[in-house]
Structures are given as C-alpha cells and as structure tokens.
Amino acid sequence: MSTEDFYLRYYVGHKGKFGHEFLEFEFRPDGKLRYANNSNYKNDTMIRKEAFVHQSVMEELKRIIIDSEIMQEDDLPWPPPDRVGRQELEIVIGDEHISFTTSKTGSLVDVNRSKDPEGLRCFYYLVQDLKCLVFSLIGLHFKIKPI
C-alpha cells in the first residue's frame, strides 16, 4: 500500500461550561500528523502540534485499521451526537472511504447499551488504540531531550 491512498481524521468534543473543548488529530497522505487539543478549563490554551511520521508508522496505522475491521461497520444504529458531545472518524484507504459520527462514549457500559454493541465496540477499541498511538508519537516527538 502506498501512502497516497491513506487519510485518517478523528475528532471528539463538546460545547459546554468552558466553551468548545475538543481533541482532533489527522494523518495526511504525505505522513503529516496534525494534532489539536483545546480545553478552556482554568484558562488553558489550545495545543497544536504538527510532525511528519515515517512510512512505517503510516503502514502500521493502516494495519491497525484493517485488523479492526472498522471499514465493514455502519454508524446508522449508533447513538447520534448529543449535548454530551460528538465523535467523528474519517478514514480513506485505497478507494474505500468511511465516515462515522456518534456521541461521546464514556465507557464500555455505554457501548453495551447501544443498539449495535458489536459495531460500536469495534469503533471504541480502535479509537482507544489510535489515541494511544497519537499521544505516544506527540509525546516522543516534542518531549525527548537530546543527550
């Protein structure tokens, strides 16, 4: 698989007491990782980071997504976005393009109570894996001090 046929974007956020708070990241076909985290809690400011990742990271992302089987899911039976918040996941791999929108999921209890627990569980675990990978990449890229 070449990098030209891959794109991923994830967003989770809500508008509440502290304004529009959100986490968003995307991987572009050229390997650029864009990350934004906005929290107005205690007057925090928006954190924006950009970095380029190696081709092997892009290949691993594709593998994670393909192994998750998320491309076969449908968000129609999932809970719609509400006052608690919304999640969006957009993925392009080759000529396949999917876009999911659902409410924020606090835990597996929320997943199990949904109309499609199997599909939403697939989404839930994939999002956890993606967030873990992105937090690690951002942390490594911006916090490692040279010896």
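Just so it is clear, glycine is given a Cβ too, placed from its N, Cα and C backbone atoms.
Original residues only.
Other Cβ atoms within 10 Å of the Cβ of Gly19 (mutagenesis position) number 12 in total over all chains. Record note (Swiss-Prot), mutagenesis Gly19 to Arg: In allele mago-1; zygotic lethal. The unchanged residue is displayed.
Glu21 to Lys appears in Swiss-Prot as a mutagenesis experiment; the accompanying note says: In allele mago-93D; expression of rolled/MAPK in developing eye and wing tissue is severely reduced, and photoreceptor differentiation is impaired. Following the DSSP three-state reduction, the secondary structure of Glu21 (mutagenesis position) is strand.
One mutagenesis experiment named in Swiss-Prot is Ile91 to Thr, and its note says In allele mago-WE7; zygotic lethal. Taking all protein chains in view, 23 other C-beta atoms sit within 10 angstroms of the C-beta of Ile91 (mutagenesis position). Classification of Ile91 (mutagenesis position) by DSSP places it within a strand.
In this structure, the C-alpha atom of Ile91 (mutagenesis position) lies 28 angstrom from that of Gly19 (mutagenesis position).
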